[in-house]
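A.B. asks: What Swiss-Prot records for this protein is below:
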DOMAIN    15-242  domain 'AB hydrolase-1'
BINDING   Trp22, Ser82, Leu83, Phe143, Leu144, Ala145, Leu146, Gln147, His235  substrate binding site
MUTAGEN   Ser82 to Ala  No effect on CoA-binding. Loss of Carboxylesterase activity
ACT_SITE  Ser82  active site, nucleophile
ACT_SITE  His235  active site
Amino acid sequence: MNNIWWQTKGQGNVHLVLLHGWGLNAEVWRCIDEELSSHFTLHLVDLPGFGRSRGFGALSLADMAEAVLQQAPDKAIWLGWSLGGLVASQIALTHPERVQALVTVASSPCFSARDEWPGIKPDVLAGFQQQLSDDFQRTVERFLALQTMGTETARQDARALKKTVLALPMPEVDVLNGGLEILKTVDLRQPLQNVSMPFLRLYGYLDGLVPRKVVPMLDKLWPHSESYIFAKAAHAPFISHPAEFCHLLVALKQRV
C-alpha cells in the first residue's frame, strides 16, 4: 500500500491537520509550524502524489480524501489551503464525526468560473494542463508567481513557494494534471450548506485565483460559516501574514 507522508509536532490538546495546495508539499508550512505546534498537536501532510507521498497516480477528490484519512487522528481541526481546502471540505462532508472544525484558506468550493460565479476561467486551467506536458517545471513556477502577485512582499513570497517546490522531487505530471482536473470540475457549493461543525474561511483581498467577490456570496450561501479577509494578502496569507494567521487559528481553538 502507498503511504502518505505524515509528520506530527507539538502536544496541544487539540489536533490540527494542515493540507497544502496544488504542486506543493508540507514544507510550505515551515513559516508557521513552530508557532502552531506550541498551541496544537500539529499534523503536516503531503497529499497523495505530492512531496514525499510517492507512488500515487492521479486521484479523484474522494479518493484523495480517503487516502489522507487513513493516518489521521480520530478528531481534528482540518485546515486546507487552495486545493487542500477541497480535500478538507470533502472530509467534512463524508466524515463529519472526524472534523472538530473546518478551515479553508484561499480556497473556493468551485474554483472554475461558472455562470454568475467568479473563478478561474476554464480555458486558463485547460491551458495549464496543456503546458504541463510541454514544460511542467516552468508551468508550476508560473502558477506559483500568480499566487503572490500584488502583495508588498510578492517577490520574497514567490521565492518561499519556489523553494518549497524545489526542496523535494517534483510530482508526476499525471498527479499535477489530476489536481488541476479537481480544480476544474469540482463544485461543493451546495453540499457544504449541510455541514454543522464550526467553519472558518480565510481569504486574501489581492488573491488572483480565488476572487474576493466569492466571499459575500458564500457568506449568504453558508450563513453558519465565518469569513475573514487579509487586507494585503494574495493567495498565501500564511506566508505574507504569519502572525495574524496563527492568531486566528488560536482564537478558533478557544471556541471548539
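Every residue, even glycine, has its Cβ placed from backbone N, Cα and C.
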A.B. asks: How far apart, in angstrom, are the most distant Cα atoms among the substrate-binding residues Trp22, Ser82, Leu83, Phe143, Leu144, Ala145, Leu146, Gln147, His235?
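C.D. replies: Farthest-apart Cα atoms in Trp22, Ser82, Leu83, Phe143, Leu144, Ala145, Leu146, Gln147, His235 are separated by 16 Å.
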A.B. asks: What is the interatomic distance between the Cα atoms of Trp22 (substrate binding site) and Ser82 (mutagenesis position), given in whole Å?
C.D. replies: 7
A.B. asks: Do me a favour and check the Cα-Cα span between Leu146 (substrate binding site) and Ser82 (mutagenesis position); whole Å is fine.
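C.D. replies: About 13 Å separates the two Cα atoms.
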A.B. asks: Other than its own, how many Cβ atoms are within 10 Å of the Cβ belonging to Leu144 (substrate binding site)?
C.D. replies: 23
A.B. asks: With every protein chain in view, what's the tally of Cβ atoms within 10 Å of the Cβ of Trp22 (substrate binding site), excluding that atom itself?
C.D. replies: 26
A.B. asks: Within 10 Å of each Cβ, count the other Cβ atoms and name the one among the binding-site residues Leu83, Leu146 with the highest count.
C.D. replies: Leu83
A.B. asks: Given a separation of at least six residues and a C-beta threshold under 8 Å, show me what packs close to His235 (substrate binding site) in the same chain.
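C.D. replies: When sequence neighbours closer than 6 are ignored, His235 (substrate binding site) has Ser82, Ala106, Leu146, Gln147, Thr148, Gly204, Asp207, Gly208, Leu209, Val210 within Cβ distance under 8 Å.
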A.B. asks: Looking only at DSSP and grouping its letters into three states, which state does Leu146 (substrate binding site) belong to?
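C.D. replies: In three-state terms, Leu146 (substrate binding site) counts as helix.
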A.B. asks: Tell me the coarse DSSP state (helix, strand, coil) of Leu83 (substrate binding site).
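C.D. replies: DSSP call for Leu83 (substrate binding site): helix.
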